[in-house]
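What follows is a short report on a single structure.
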Amino acid sequence: MAAAGAASNPGGGPEMVRGQAFDVGPRYINLAYIGEGAYGMVCSAHDNVNKVRVAIKKISPFEHQTYCQRTLREIKILLRFKHENIIGINDIIRAPTIEQMKDVYIVQDLMETDLYKLLKTQHLSNDHICYFLYQILRGLKYIHSANVLHRDLKPSNLLLNTTCDLKICDFGLARVADPDHDHTGFLTEYVATRWYRAPEIMLNSKGYTKSIDIWSVGCILAEMLSNRPIFPGKHYLDQLNHILGILGSPSQEDLNCIINLKARNYLLSLPHKNKVPWNRLFPNADPKALDLLDKMLTFNPHKRIEVEAALAHPYLEQYYDPSDEPVAEAPFKFEMELDDLPKETLKELIFEETARFQPGY
């Protein structure tokens, strides 16, 4: 009987893990179950070539346009990015023909845990909070320098290993920044995880500007300080109410930035709220951490701190080194917007994008 979570491979075909075939041999062997993603299973495996254990994500996206889109975005972006604080793609395994391709296996560095799991079990020291925040912002500086927005930064998308290295993952919702087309109506549905969503997403923004990611990093910093999410909204408007309950009512100047009248009138209809002092919410926190938190969790996206200024903030001074905070070689361009392409076309693009890993390529 195979151990729980271990793989069985009696006949030399694909290894089976919890009833799922993992067709990744002969290079990758000794599979062990790690967890389940939105559209696939993740296992660790031994890499026979590099003699290390790696993570392998099995993705089966081809039945759904949205899953194809996210898979293609993730692959396109991660193959072009190269940075210590962003998870890379080491290898991609798929069938040799498009007709046979039902799954895609993405091989990445094995990271022991993520910030979500860590915060469920550990109180972080100020030193750990400072070092994790520095690495998040160092990775984000590179992402933003490529003119890309992550748009789904949250603790479970920050991978960690035992030496406290941090890598940002999951670029399935990423976009090229497009401030000129950021405006939308009041309460348009938005996909990223609600608790880490900036207030303008609820009001009048598509989340196409870099300030959207900075807000999420502020939410993550607050969560590291207290081991609980700062704005755990139960639904769309509740999310906004949580934010205003701590930040207080927006100023007239901040209201003037909200072009959408429905959104502005909604805010004006709410009773006045005072800002809650950060040191009352986080009495044990380093005052410098709270100063940076305040600059990230700023209601008005135009006044929110940018990533370079955040890195240069006194709280991160022991790590700050602009000469060791690399930027992307060139801004990222999606030749085409993927949103409207049919899944058959997206499958062809995924097939092409992964060809470089095929034997004899």
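Think of each number as a place in line: the chain as shown, counted from 1.
Placement of Cβ uses the backbone N, Cα and C atoms for every residue, glycine included.
Summarising the annotation, Swiss-Prot assigns domain 'Protein kinase' to 28-316 and lists sequence analysis as the type of evidence.
Sequence-distant neighbours of VAL42 (ATP binding site): residues of the same chain at least 6 apart with a C-beta under 8 Å from its C-beta are ILE34, GLY35, GLU36, ALA55, ILE56, LYS57, LYS58. Taken from Swiss-Prot, the feature ATP binding site covers ILE34, GLY35, GLU36, GLY37, ALA38, TYR39, GLY40, MET41, VAL42, LYS57.
DSSP gives LYS57 (mutagenesis position) a strand state. One mutagenesis experiment named in Swiss-Prot is LYS57 to Arg, and its note says Inactivation.
While the structure shown retains the original residue, Swiss-Prot records the mutagenesis experiment ILE86 to Tyr with this note: Inactivation. The C-beta environment of ILE86 (mutagenesis position), restricted to residues of the same chain at least 6 apart in sequence and closer than 8 Å, consists of LEU78, GLY139, TYR142, ILE143, LYS167, ILE168, CYS169.
Residues or ranges marked as active site, proton acceptor in Swiss-Prot (evidence: sequence analysis): ASP152.
Under the heading of mutagenesis, Swiss-Prot lists THR188 to Val or Asp and annotates it as follows: No effect on Tyr phosphorylation.
As a published mutagenesis entry, TYR190 to Phe appears in Swiss-Prot alongside the note: Affects Thr phosphorylation.
The separation of ASP152 (active site, proton acceptor) from GLY40 (ATP binding site), Cα to Cα, is 18 Å. Sorting the recorded positions GLU36, ASP152 by the number of other Cβ atoms within 10 Å puts ASP152 first. Averaged over the domain 'Protein kinase' (28-316), the predicted model reaches a pLDDT of 92.
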